[in-house]
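A.B. asks: Pasting a structure here, questions to come.
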Amino acid sequence: MASLQRKGLQARILTSEEEEKLKRDQTLVSDFKQQKLEQEAQKNWDLFYKRNSTNFFKDRHWTTREFEELRSCREFEDQKLTMLEAGCGVGNCLFPLLEEDPNIFAYACDFSPRAIEYVKQNPLYDTERCKVFQCDLTKDDLLDHVPPESVDVVMLIFVLSAVHPDKMHLVLQNIYKVLKPGKSVLFRDYGLYDHAMLRFKASSKLGENFYVRQDGTRSYFFTDDFLAQLFMDTGYEEVVNEYVFRETVNKKEGLCVPRVFLQSKFLKPPKNPSPVVLGLDPKS
């Protein structure tokens, strides 16, 4: 297996067969079933972690390589960095970062209570280095666990796609409150026409670019325009917002799997300093 990666500002171009498949698969899941999926979202993710334990996702050692922000946001090399991983799963991103960088303190939360238990059972879990808690980012206030405007960087990695599109802005509003002015959200998630999107069977579609898996968990596939609008409507500024195209090639079987992700960086605007009025005595 080999992987070839490139970045771009335009969505992937479909083959004629892929276009035909998407045109055929237009039937939406019933409103009743959609409401049931929303009500049972936490239960379905908890069952996912019960089935897969900590074995489903690989540890993400690419994070610091892909997101230079984790290094560049420091003024000096051993400066302490406070981060929030919103949607940490079982710690596949969290623990490699803590292991690689001794000067990181991390807040980490997840929708699934079972995932949080797996994080706390990890041998690398250290309460001096991280605070981990269960949280539904669409309704639980992060300020109950994280001081306001105390976080240097927020990691939002393959998380927002699992949230209903109507509630995504609530997640962004929530993390906005704990992020320092002038600091960033680092985002990576599924992009439009990713291989996973094209593999969904008929009757899996919930809405535009939104699908349900057989286990009841859901996935949204982002366009750069949709994501940019979502962040900017919540008060962030766009810094980087680009597609990552990755082809996984299996020469032995003659397969080429096109993966598409969106990798982005959005900034919470810095606070404007108080205007200085010339010619006035500040004591008067």
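For all residues, glycine too, the Cβ spot is worked out from N, Cα and C.
Just the original residues are modelled here, none of the noted substitutions.
According to Swiss-Prot, the feature S-adenosyl-L-methionine binding site maps to Trp45, Tyr49, Gly87, Asp110, Asp136, Leu137, Ile157. Annotated S-adenosyl-L-homocysteine binding site per Swiss-Prot: Tyr49, His61, Glu85, Gly87, Asp110, Asp136, Leu137, Ile157, in sequence order. Under its mutagenesis entries, Swiss-Prot includes Tyr49 to Phe with the note: Decreased affinity for S-adenosyl-L-methionine. Among the mutagenesis entries in Swiss-Prot is His61 to Asn, noted as: Decreased affinity for S-adenosyl-L-methionine. Annotation of the mutagenesis experiment Glu85 to Gln in Swiss-Prot: Strongly decreased affinity for S-adenosyl-L-methionine. What Swiss-Prot notes for the published mutagenesis of Cys93 to Ser is this: Does not affect affinity for S-adenosyl-L-methionine. Here Swiss-Prot notes a mutagenesis experiment, Asp110 to Ala, with the remark: Nearly abolished affinity for S-adenosyl-L-methionine. Experimental mutagenesis is annotated in Swiss-Prot for Phe111 to Leu, with the remark: Decreased affinity for S-adenosyl-L-methionine. Recorded in Swiss-Prot as a mutagenesis result, Ser161 to Ala carries the remark: Strongly reduced RNA (cytosine-3-)-methyltransferase activity. The annotation that Swiss-Prot gives for the mutagenesis experiment Thr217 to Ala reads: Strongly reduced RNA (cytosine-3-)-methyltransferase activity.
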A.B. asks: Quick one: pull the CA-CA distance for Leu137 (S-adenosyl-L-methionine binding site) versus Phe111 (mutagenesis position), whole Å only.
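C.D. replies: For Leu137 (S-adenosyl-L-methionine binding site) versus Phe111 (mutagenesis position), the Cα atoms are 7 Å apart.
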A.B. asks: To which of the recorded positions Glu85, Asp136 does the lowest count of other Cβ atoms within 10 Å belong?
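C.D. replies: Each of the recorded positions Glu85, Asp136 was scored; lowest Cβ tally within 10 Å is Asp136.
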A.B. asks: Give the three-state DSSP assignment (helix, strand or coil) for Ile157 (S-adenosyl-L-methionine binding site).
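C.D. replies: Where Ile157 (S-adenosyl-L-methionine binding site) sits, the three-state DSSP reduction gives strand.
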A.B. asks: 10 Å Cβ neighbour count around Trp45 (S-adenosyl-L-methionine binding site)?
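C.D. replies: Other Cβ atoms within 10 Å of Trp45 (S-adenosyl-L-methionine binding site): 23.
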A.B. asks: Among the mutagenesis positions Tyr49, Phe111, which residue has the largest number of other Cβ atoms within 10 Å of its own Cβ?
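C.D. replies: Top count of Cβ atoms within 10 Å goes to Phe111.
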A.B. asks: Check the Cα distances from Gly87 (S-adenosyl-L-methionine binding site) to each of the mutagenesis positions Tyr49, Asp110, Phe111, Thr217 and keep only the ones within 10 Å.
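C.D. replies: Within 10 Å Cα-Cα: Asp110, Phe111.
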A.B. asks: Three-state secondary structure of Asp110 (mutagenesis position) from DSSP?
C.D. replies: strand
A.B. asks: Taking the Cβ of each of the recorded positions and counting other Cβ atoms inside 10 Å, which one has the highest number: Gly87, Asp110, Ser161, Thr217?
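C.D. replies: Ranked by Cβ atoms within 10 Å, first place goes to Asp110.
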A.B. asks: In whole Å, note down how far the CA of Thr217 (mutagenesis position) lies from the CA of Trp45 (S-adenosyl-L-methionine binding site).
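C.D. replies: Each residue's Cα considered, Trp45 (S-adenosyl-L-methionine binding site) and Thr217 (mutagenesis position) end up 6 Å apart.
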A.B. asks: For Phe111 (mutagenesis position) and Tyr49 (mutagenesis position), what Cα-Cα distance in Å is obtained after rounding to a whole number?
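C.D. replies: Computed Cα spacing between Phe111 (mutagenesis position) and Tyr49 (mutagenesis position) is 11 Å.
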